[in-house]
Structures are given as C-alpha cells and as structure tokens.
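If you check Swiss-Prot, you get these features:
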- 18-294: domain 'Protein kinase' (DOMAIN)
- Leu24, Ser25, Arg26, Gly27, Ala28, Ser29, Gly30, Thr31, Val32, Lys47: ATP binding site (BINDING)
- Lys47 to Ala: Abolishes protein-kinase activity without preventing ability to activate NF-kappa-B downstream of NOD2 (MUTAGEN)
- Asp146: active site, proton acceptor (ACT_SITE)
- Ser176 to Ala: Decreased phosphorylation and activation. Abolished phosphorylation by LRRK2 (MUTAGEN)
- Tyr381 to Ala: Prevents phosphorylation. Reduces serine and threonine phosphorylation of ARHGEF2 (MUTAGEN)
- 432-524: domain 'CARD' (DOMAIN)
- Gln437 to Glu: Decreased interaction with NGFR (MUTAGEN)
- Thr452 to Lys: Impaired interaction with NOD2 and decreased homooligomerization and ability to transmit NOD2 signaling (MUTAGEN)
- Glu453 to Lys: Decreased homooligomerization and ability to transmit NOD2 signaling (MUTAGEN)
- Cys455 to Ser: Decreased homooligomerization and ability to transmit NOD2 signaling (MUTAGEN)
- Asp461 to Arg: Abolished activation of NF-kappa-B (MUTAGEN)
- Asp467 to Arg: Decreased interaction with NGFR (MUTAGEN)
- Lys503 to Arg: Abolished ubiquitination by ZNRF4 (MUTAGEN)
- Lys538 to Arg: Reduced ubiquitination by XIAP and activation of NF-kappa-B; when associated with R-410 (MUTAGEN)
Amino acid sequence: MNGEAICSALPTIPYHKLADLRYLSRGASGTVSSARHADWRVQVAVKHLHIHTPLLDSERKDVLREAEILHKARFSYILPILGICNEPEFLGIVTEYMPNGSLNELLHRKTEYPDVAWPLRFRILHEIALGVNYLHNMTPPLLHHDLKTQNILLDNEFHVKIADFGLSKWRMMSLSQSRSSKSAPEGGTIIYMPPENYEPGQKSRASIKHDIYSYAVITWEVLSRKQPFEDVTNPLQIMYSVSQGHRPVINEESLPYDIPHRARMISLIESGWAQNPDERPSFLKCLIELEPVLRTFEEITFLEAVIQLKKTKLQSVSSAIHLCDKKKMELSLNIPVNHGPQEESCGSSQLHENSGSPETSRSLPAPQDNDFLSRKAQDCYFMKLHHCPGNHSWDSTISGSQRAAFCDHKTTPCSSAIINPLSTAGNSERLQPGIAQQWIQSKREDIVNQMTEACLNQSLDALLSRDLIMKEDYELVSTKPTRTSKVRQLLDTTDIQGEEFAKVIVQKLKDNKQMGLQPYPEILVVSRSPSLNLLQNKSM
C-alpha cells in the first residue's frame, strides 16, 4: 500500500477547519490539543507531532500507515479516530474529545474526586480488559505496548476509551524530533513496562504478554489510588527493583481489606505481573475472572457512582470559578485582600520590603497593553500575578532559598501588597522594557526571518522548564501553521511577559549561533532553584 492510498483511505481534515486549538498535554506520542471543528461544530482532540525538521516521505508514510490501522480499530472501548490532518508543517491525528480526561486524573486528583465508588472502579477495569482483548483479537493482533493510566481516557459517562495503541512509529518520530535532552524513558512509562522489555534485544519475545503486565500494575493503581513506586524518583531504581522481582507493595495499607473481591483481584494482579511472561494470563482469561465480579453490582450503583463524580467535579469547578472571580474583582477595583492566618504565611511583609528595589520590580512583568491578551489569557495572567511570585523568574540578587521562603504554592495566594498590575500610582513607576526586551524589539523582523525551527522549539522548552510561559501562550505559539507565524507569536508574547522571558530567547539565539543577529546584548539568564521547583511540583 503506497502513501497516496493511505492518504485517500483516511478522512482528511484541513488544518484551517480546526478552530480554537488549545494545548492540553504533551507525551511521548506528541502534543495533544483540543479544537472545535468548524463544519461539524463539535469539540475534537488533536494529537500532533512537532515537526522541527521536514519529515522524509517514508517517515510520513509510516506514520500515516499507523493512523490507518488505528482508524480500523473501531470498538466501544477504543478511542475513535475521526481523521488525519496531513499538511507540510502540521501532522496530526484527530479523535473524539474526552471531557473527563484520563484515568490518571480520576485516580490522583483527590481534591476534585475525593471518592471513586467501587462499582465504577471495577467497571473501568473490566472495560480496559475488553478494549485490549479486542485489539489482541484483531488480524493481525494489535499490541498496545504503552498501556498506562494516562492513555486510558474517560468519556462523558466515565466509560473507558483506550488511546495511543499501535503508535510505535508515531512515538519514534516524536522522540526523534523531541526538543528534550532526556534520552531515558519517562518514569510514567517505566512503571508499566515489563522487565523483559528493559533489554532491547528481548523486545520481540515479549509480544502479547507485555500488555497484561501493564494491566496488572494499572489494576493495583485503580484499587489503591496510589502511584506505583511513588517513593522512588529514579527510573533506573525502578528498573533494577522490578528486574529483581519486586512489585508495588500488596498490604493492608495499599490494598485495604474492605476492597470487594480483594483475594480474587490480588490473584489476578500477581499472575498478571509474573516475572516469567509465559506465566501471565491472556486478556480472555482475565475477562473470565472479572465477569462474575461485575455481576455482583447492581446497574443502579454504576449510575449513582457517575452522578456522584459529576457532582463533586462540578462543585470543585464552581469553587475555582468563584475564587477566580473574587480575585479578578479585587484586582480590577484595586481592593486590598483580607487574608486569613493561613494565607498570611506567604510572608507579605518580606515581599513589601523587597518591592521597593528596582531589580525586583523589573522581574515582575506586567502587560503593557491588555489588547495583546485574549480574554482567557488576561484572566490567567492576572491570577498568576496575584499568586506568590514563584511562577516568575526573579532577579539574580534574590536567592532560591529566599524565594522558597516567600510562599508555599500548595496553600495560599500572596497579599496584594506585592503589586497590582492595574494600579495607577504614577506612570513613572510603570515597568520599562529591559535590555533583552529592547534588543528583541529592535531586531524583531530580523529574528522573524532568521530564527530556525530548532531554536524556536528550544526556546519554548527553556521557557516551559522555567515556568515562564503559560499553557495558553504556549498553545498560541505551537499551534501556528508556519515557522514565521510561530516566531511572530512568540515575540508578541515576549512584549507582554517581560525581561526574564526575553533573556531566555536571546540566550537560545546565541546558543544556536544565529550570527546574523549580532551584536547580542550582555545578559544573565537566571535558572529556577530546585527548592522552588519542588514547591511547585507539590502544588500541582
């Protein structure tokens, strides 16, 4: 089958039909965004590769061939593929949009979902097994080999839709084009990978037994609502431990005695993650074990569980919106915020003392013209400013330990004594563009013409790693169809976000030896401190 036949067999969705592209997440298979199809008038999801260098025809055909296979895998618990967007600078798979996110979010966002009823947990496990069993029974069998809670999506009624199966070429292209310097697999994938797959030479033997191992780990995770190996930070430690026969702990703490059908489920887990692949059961046998478990629950209990989740999610969203509206009202009216004792732990007095220094003032970017910002971006921007300034890069005169002492992101917003971006306390105090910003503004068209795709992507990576760019701004840049439009959007964002943002871009231009832009300004790019990153990770 040639590339042209593959293209014609797949429904083609033009890029310009994908309106309102919004960044959702990024994984091994590419970046996922939501969009609204201009003709269908429905929300869709788009998984697209970042094409930093032109794909060879053979590479594009391989990716399209995989998409064609996925399009044929139509089943109740498989994520439906609606078509492909195949354009020179944009290659993406368009699927149905899943409003309830992933199983990973359901299990581990305990504030949003404080309780997930047992009937629903068992239904989810049953539907995962049904979906993978269907893939294994295709001709030829379609093996997932990247089954994890992040790839198990949930529709409006919390039914399972398995995603990212059969995307080995897609993942390969994404990793080869990746901007990250990390070569080791992400810990999230290692957790679900069987030990025989740690050695590349043995991958062919693993075959159909790979997915049942992953499923066993997922089952443990669903029943415990804990992250497997959550205390281990180094993926190599996990690999060594698993290769020695260790698995996530099965005891009363991880799997309490009140779990329905506990003994049967533990037996299924232990056989599924057996060290010897030949001792692991097929998904058919797994389903035979699960079916009597499902029959013990009345149909009404599944409906009640779903309704309860929807209620708690709605309450969580309503609370967040109420808080957001309250903050915006206080900002727009320039009203000081009366914080409780817990919120005062941010140390507003320290911040007030520092706010007088020109260095600190320069490091807190404020929009020069709100017309540059979309309404949603404005809201998020002001919310971000109104929180403790850990999301911004501070001047080098402020140490990481001082920044960490200023606030705990896990709990509280700071006092409004920090800044009010709408304050009218004198135009002379408005933040002026720094050296890097002024240089970028003076070289704008030269940068647009000369900044390479690789340099652009490295800049975005660096901004993400320093938490200097918001998701909304990232998506506005990354989803533009051409290199020049991406660069223009990035420079527009630089005008708004401030000096530290601009410094990163200047540094990346220098690193990529874009000599046509010389002379460069002398700048110092401040790296974020590990202590601050730790605080932020805990808050997410």
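The backbone N, Cα and C atoms fix where each Cβ goes, glycine too.
Taking the features listed in Swiss-Prot, we show where each one sits on the structure.
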residue	record	DSSP (3 states)
Leu24	ATP binding site	strand
Val32	ATP binding site	strand
Gln437	mutagenesis position	helix
Thr452	mutagenesis position	coil
Asp461	mutagenesis position	helix
Asp467	mutagenesis position	coil
Lys503	mutagenesis position	helix
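Working note on the recorded positions Asp146, Glu453: by count of other C-beta atoms within 10 Å of each C-beta, Asp146 ranks first. On a Cα basis, Val32 (ATP binding site) lies 19 Å away from Glu453 (mutagenesis position). When the recorded positions Lys47, Asp146, Cys455, Asp467, Lys503 are screened for a Cα within 10 A of the Cα of Val32 (ATP binding site), the ones that qualify are Lys47. Of the recorded residues, Asp461 (mutagenesis position) and Arg26 (ATP binding site) place their C-alpha atoms 12 Å from one another.
Comparing the recorded positions Arg26, Lys47, Lys503 on other C-beta atoms within 10 angstroms of each C-beta gives the minimum for Arg26. According to DSSP, Lys47 (mutagenesis position) sits within a strand segment.
Helix, strand and coil counts under DSSP for the domain 'CARD' (432-524) come to 67 helix, 0 strand, 26 coil. It is 28 Å from the Cα atom of Asp146 (active site, proton acceptor) to that of Asp467 (mutagenesis position). Using CA atoms as reference points, the recorded positions Leu24, Arg26, Lys47 were checked against Cys455 (mutagenesis position), and the closest is Arg26.
It is Leu24, among the recorded positions Leu24, Val32, Cys455, whose Cβ has the fewest other Cβ atoms within 10 Å in the structure shown.
There are 26 other CB atoms within 10 A of the CB of Gln437 (mutagenesis position), with all protein chains counted.
Lys47 (mutagenesis position) sits 6 Å from Gly30 (ATP binding site), counting Cα to Cα. Across the structure, Arg26 (ATP binding site) and Lys503 (mutagenesis position) place their CA atoms 25 angstrom apart. Note: the Cα of Leu24 (ATP binding site) and the Cα of Gln437 (mutagenesis position) are spaced 29 Å from each other. The shortest Cα-Cα distance between Asp467 (mutagenesis position) and any of the recorded positions Gly30, Gln437, Thr452, Lys503 is the one to Lys503.
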